[in-house]
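Student: Mind looking over this structure? Questions follow.
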Amino acid sequence: MHFKATLLSLSIAATLPSFSLSAAPLHIDTALPDAAQIQQSNSWLEISLGQFQSNIEQFKSHMNANTKICAIMKADAYGNGIRGLMPTIIAQGIPCVGVASNAEARAVRESGFKGELIRVRSASLSEMSSALDLNIEELIGTHQQALDLAELAKQSGKTLKVHIALNDGGMGRNGIDMTTEAGKKEAVSIATQPSLSVVGIMTHFPNYNADEVRAKLAQFKESSTWLMQQANLKREEITLHVANSYTALNVPEAQLDMVRPGGVLFGDLPTNPEYPSIVSFKTRVSSLHHLPKDSTVGYDSTFTTSRDSVLANLPVGYSDGYPRKMGNKAEVLINGQRAKVVGVTSMNTTVVDVTEIKGVLPGQEVVLFGQQQKQSIAVSEMENNAELIFPELYTLWGTSNPRFYVK
């Protein structure tokens, strides 16, 4: 599936002038296929650069003047493709980007980004070692990590920038527990390691609950102030940051020195629907089939036609990120109308009932998620039918399908 994404997304700019492109995988093939290969795409994503820009601008309008924005581009920009979106990030003057993997960091740097690059999860020593040339600011939450990175810094002859993670937000995955004397001692030891330069202190909140955030924010402020005093860190040299998309917008006092928006930029923040999704998931009709009443459809014969029916075969299945559980529940859009998925979704095929839809022909566009004419398939609809949260869907889409970037 990566092969498919590489071929199509590399060639789209040469054949469709209204699109710009970036390859879906981070390690891409430079060979350009012919136009016929583009037409062989069974499913694809359309990413709206205009909506991405609009979401960024709207988000920026709610930030304090002195609050820096660090755009979180982990999971290859939430499945939307780092390489395709970085030109917009740069044009918008975003000073910081957050990533998870070295491949993502390299894609950011190769886009021409010269700003601050932060890893937003704990990394192994081998990851950190192989990323020294990328100038990543690492997230440190244990004494051992600090020792390992300090030794790496010494060997490389560099002073490495780090952000200390505290567990005051209650996430329990990266940070130091500051409620114990042992935890406080560990934090001071990290902050005073030679060859490491502490440039930030952070935490992360696990819930969409403003009152809970405010209570934990107070604890973070107390912990970070204590740590800076004990480790002789200068306040003006430390970036304090705790706010993800939800917190930045709904608890403005938590914006502090920097915010870390992720989902909101891509249109995935359930509490703030005023930020539309930038992605659509599409396929096309591959064939039409006329079945008589009482015909069964799909594996396990879970659907039986109640009338003479016209069924459309769609060349997309769970291997492309359209889950098996969509069967007999979900709907898709064809000719601006809803068509019910019948039978369970197969690995590479989905069947929909188009008996009541006029003018359906092979090759016509089908919207699996997104809008078509006056109809739309919403996030909540996808989640309910798939029995998955939306990020589990779109991150899989991004690894399984070519991306077309629409102005």
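Placement of Cβ uses the backbone N, Cα and C atoms for every residue, glycine included.
At each noted position, the model has the original residue.
The following feature annotations were taken from Swiss-Prot:
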ACT_SITE  Lys74  active site, proton acceptor
ACT_SITE  Tyr299  active site, proton acceptor
BINDING   Arg173, Met347  substrate binding site
MUTAGEN   Pro25 to Glu  Completely abolishes the catalytic activity towards Ala and Met and dramatically impairs (70% reduction) activity towards Arg
MUTAGEN   Cys70 to Ala  Completely abolishes or highly reduces the catalytic activity towards Ala, Ser and large aliphatic side chains, while activity towards basic amino acids is preserved
MUTAGEN   Arg119 to Ala  Highly reduces the catalytic activity towards Ala and Ser and completely abolishes activity towards Met, Leu, Asn, Gln, Lys and Arg
MUTAGEN   Arg121 to Ala  Completely abolishes or highly reduces the catalytic activity towards all the amino acids
MUTAGEN   Ala165 to Lys  Completely abolishes or highly reduces the catalytic activity towards all the amino acids except Gln
MUTAGEN   Asn167 to Ala  Completely abolishes or highly reduces the catalytic activity towards all the amino acids
MUTAGEN   Gly169 to Ala  Completely abolishes or highly reduces the catalytic activity towards all the amino acids except Gln and Arg
MUTAGEN   Pro391 to Asn  Completely abolishes the catalytic activity towards Ala, Ser and large aliphatic side chains, while activity towards basic amino acids is preserved
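Quick one: where do these features end up spatially?
Tutor: Residues near Lys74 (active site, proton acceptor) in space but far in sequence (CB under 8 A, at least 6 apart, same chain), listed by position: Gly98, Val99, Ala100, Ser101, Glu104, Val120, Arg121, Gly262.
In this view, Tyr299 (active site, proton acceptor) is surrounded by 13 other Cβ atoms within 10 Å of its Cβ, with every protein chain counted.
Long-range Cβ neighbours of Met347 (substrate binding site) (same chain, at least 6 residues apart, Cβ-Cβ under 8 Å): Gly317, Tyr318, Ser319. According to its DSSP assignment, Met347 (substrate binding site) is coil.
Other C-beta atoms found within 10 angstroms of the C-beta of Cys70 (mutagenesis position) number 24, with every protein chain shown included. When secondary structure is read from DSSP and collapsed to three states, Cys70 (mutagenesis position) falls in the strand class.
Around Arg119 (mutagenesis position), the same-chain residues six or more apart in sequence whose CB sits under 8 Å from its CB are Gly98, Val99, Ala100, Ala105, Ile136, Glu137, Glu138, Leu139, listed in sequence order. Reduced to three states, the DSSP call for Arg119 (mutagenesis position) is strand.
Same-chain residues at least 6 positions away in sequence with a Cβ under 8 Å from that of Ala165 (mutagenesis position) are, in sequence order, Ser122, Leu139, Ile140, Gly141, Asn174, Gly175, Ile176, Met202, Thr203, His204. Secondary structure at Ala165 (mutagenesis position), as computed by DSSP, is strand.
A sphere of 10 angstroms centred on the C-beta of Asn167 (mutagenesis position) encloses 22 other C-beta atoms.
Annotation for Gly169 (mutagenesis position): spatial neighbours Gly175, Thr203, His204, Phe205, Pro206, Lys216, Phe220, Val242, criterion Cβ-Cβ under 8 Å with sequence separation of six or more.
On its own chain, Pro391 (mutagenesis position) has Ala75, Tyr78, Gly263, Asp268 as residues at least 6 apart in sequence with a Cβ closer than 8 Å to its own Cβ.
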Student: Out of Arg121, Arg173, which of these recorded positions shows the lowest number of other CB atoms within 10 Å of its CB?
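Tutor: Looking at the recorded positions Arg121, Arg173, the Cβ with the fewest others within 10 Å is that of Arg173.
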Student: Work through the recorded positions one by one (Cys70, Asn167, Arg173) and name whichever has its CA nearest to the CA of Tyr299 (active site, proton acceptor).
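Tutor: Closest by Cα distance to Tyr299 (active site, proton acceptor) among the recorded positions Cys70, Asn167, Arg173: Arg173.
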Student: Rounded to a whole number, how many Å is the Cα of Asn167 (mutagenesis position) away from the Cα of Arg173 (substrate binding site)?
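Tutor: Their Cα atoms are separated by 8 Å.
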Student: Roughly how many Å lie between the Cα atoms of Arg173 (substrate binding site) and Cys70 (mutagenesis position), rounded to a whole value?
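Tutor: The Cα atom of Arg173 (substrate binding site) is 20 Å away from the Cα atom of Cys70 (mutagenesis position).
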